[in-house]
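What Swiss-Prot records for this protein:
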BINDING   Arg52, Arg77, Arg218, Lys315, Arg317  NADP(+) binding site
BINDING   Asp80, Glu83, Asp84  Mg(2+) binding site
MUTAGEN   Tyr171 to Phe, Ser or Trp  Completely abolishes formation of PSPP or squalene from FPP
MUTAGEN   Tyr174 to Phe, Ser or Trp  Has little effect on the total squalene synthase activity
MUTAGEN   Arg185 to Gly  Does not affect squalene synthase activity
MUTAGEN   Gln283 to Glu or Asn  Retains partial activity of the first reaction. Retains partial activity of the second reaction
MUTAGEN   Phe286 to Tyr, Trp or Leu  Retains partial activity of the first reaction. Retains partial activity of the second reaction
MUTAGEN   Phe286 to Asp or Arg  Completely eliminates the activities of both the first and the second reactions
MUTAGEN   Phe288 to Leu  Retains partial activity of the first reaction. Completely eliminates the activity of the second reaction
MUTAGEN   Phe288 to Tyr, Trp or Leu  Retains partial activity of the first reaction. Retains partial activity of the second reaction
MUTAGEN   Phe288 to Asp or Arg  Completely eliminates the activities of both the first and the second reactions
Amino acid sequence: MEFVKCLGHPEEFYNLLRFRMGGRRNFIPKMDRNSLSNSLKTCYKYLDQTSRSFAAVIQALDGDIRHAVCVFYLILRAMDTVEDDMAISVEKKIPLLRNFHTFLYEPEWRFTESKEKHRVVLEDFPTISLEFRNLAEKYQTVIADICHRMGCGMAEFLNKDVTSKQDWDKYCHYVAGLVGIGLSRLFSASEFEDPIVGEDTECANSMGLFLQKTNIIRDYLEDQQEGRQFWPQEVWGKYVKKLEDFVKPENVDVAVKCLNELITNALQHIPDVITYLSRLRNQSVFNFCAIPQVMAIATLAACYNNHQVFKGVVKIRKGQAVTLMMDATNMPAVKAIIYQYIEEIYHRVPNSDPSASKAKQLISNIRTQSLPNCQLISRSHYSPIYLSFIMLLAALSWQYLSTLSQVTEDYVQREH
């Protein structure tokens, strides 16, 4: 199937082949775990089990920031598991989430009542909290603070609907913006990045909001099926009486209008994303931050004006994801990628769409203010004949290529 999808994109096919034949290791070097303590090895095992995508880029981080981010991720995953578990009553969830930061300092605390897929991070929380306490104090302080603030925010929205666009921003801040702020403070604390990276909480928050809004927009149907609602009523209420009404065939037109309005809302974070990424100096940190962002803008471009969002999960092509991962290693390339996808959106904006003028104006502002002198260019450096030859050669060994690592597919799936 991936071969068929790549027929119209030979450069993606070539990059898939390069990635499978060793290009992945040039970008994401394999981490040597032999020297790690048993508890830290276990943490990385849980990281592999709960998120292959983040496991890859976390393990590519330099120095001690790698372990700090690994532990931070597992703690957040544990909190997210509590929040998402529909088998746990709200009455039990609220104190768990509000007090979760205190469990970091309780060596024996664990939670064994979860039925969620990733419950192991709760059942063996003593291993994770041990490695938390083994971190440098400068990292512990950041992680505990973010954990406390996020737990209170999650608890707040257990009994509260996402009604207004302000509520949407607030919820996304609690579950993703705080992650961006926490990571930024870790990067600065490690001295891999300048203090401004950790101090500018507005840009760090936008990094998280852009990713979270993309996930919420794309995962409309999945969330509906699971009984979750994250689209703001202030927007969808203009088109239907109930959010689930968008799946009805007779509502396809208004569903797409609502979708486009939400995507337009998400695009407003792009200037902050560009500012944030332009400040990064460490290559491993840049890769860690840039890749999810370019995946997000590509996903929004795929979702824009696309009624398939209401029929299933819209994914970018695996070859497209690989190409983005391999390209997004420097700021000029990232700007070119962003420019490409906002142009795709711009040219698909229906004139009759209620948010059309706002979308076009927003994209025009991004062009002139955040992407000056940037132009739409092909990122392929290979001749059509050469690419065709590579495709023919690769087709003969496609069975081998079919074992391609799942790391790229996970990048375009929702992170809980």
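Using the three backbone atoms N, Cα and C, a Cβ is placed for every residue, glycine included.
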Alpha-carbon distance [Glu83 (Mg(2+) binding site); Tyr171 (mutagenesis position)] in Å: 13
Arg185 (mutagenesis position) versus Gln283 (mutagenesis position) - Cα distance in angstrom: 17
Sparsest-packed of the listed binding-site residues (Arg218, Lys315) - C-beta count within 10 angstroms: Lys315
Three-state secondary structure, which DSSP defines for Lys315 (NADP(+) binding site): coil
Local Cβ density at Asp84 (Mg(2+) binding site) - other Cβ atoms counted within 10 Å: 17
Euclidean distance between Cα atoms of Arg77 (NADP(+) binding site) and Glu83 (Mg(2+) binding site), Å: 10
For Arg52 (NADP(+) binding site), the one of Asp84, Tyr174, Arg185, Phe288 that lies nearest, given that the recorded positions are compared by Cα: Phe288
Recorded NADP(+) site residues Arg52, Arg77, Arg218, Lys315, Arg317, farthest C-alpha pair in Å: 27
Cα separation, Phe288 (mutagenesis position) to Lys315 (NADP(+) binding site) (Å, whole number): 21
Cβ contacts of Arg185 (mutagenesis position) (under 8 Å, same chain, 6 or more positions away): Val142, Ile146, Gly198
Rounded inter-Cα distance in Å - Asp84 (Mg(2+) binding site), Arg77 (NADP(+) binding site): 10
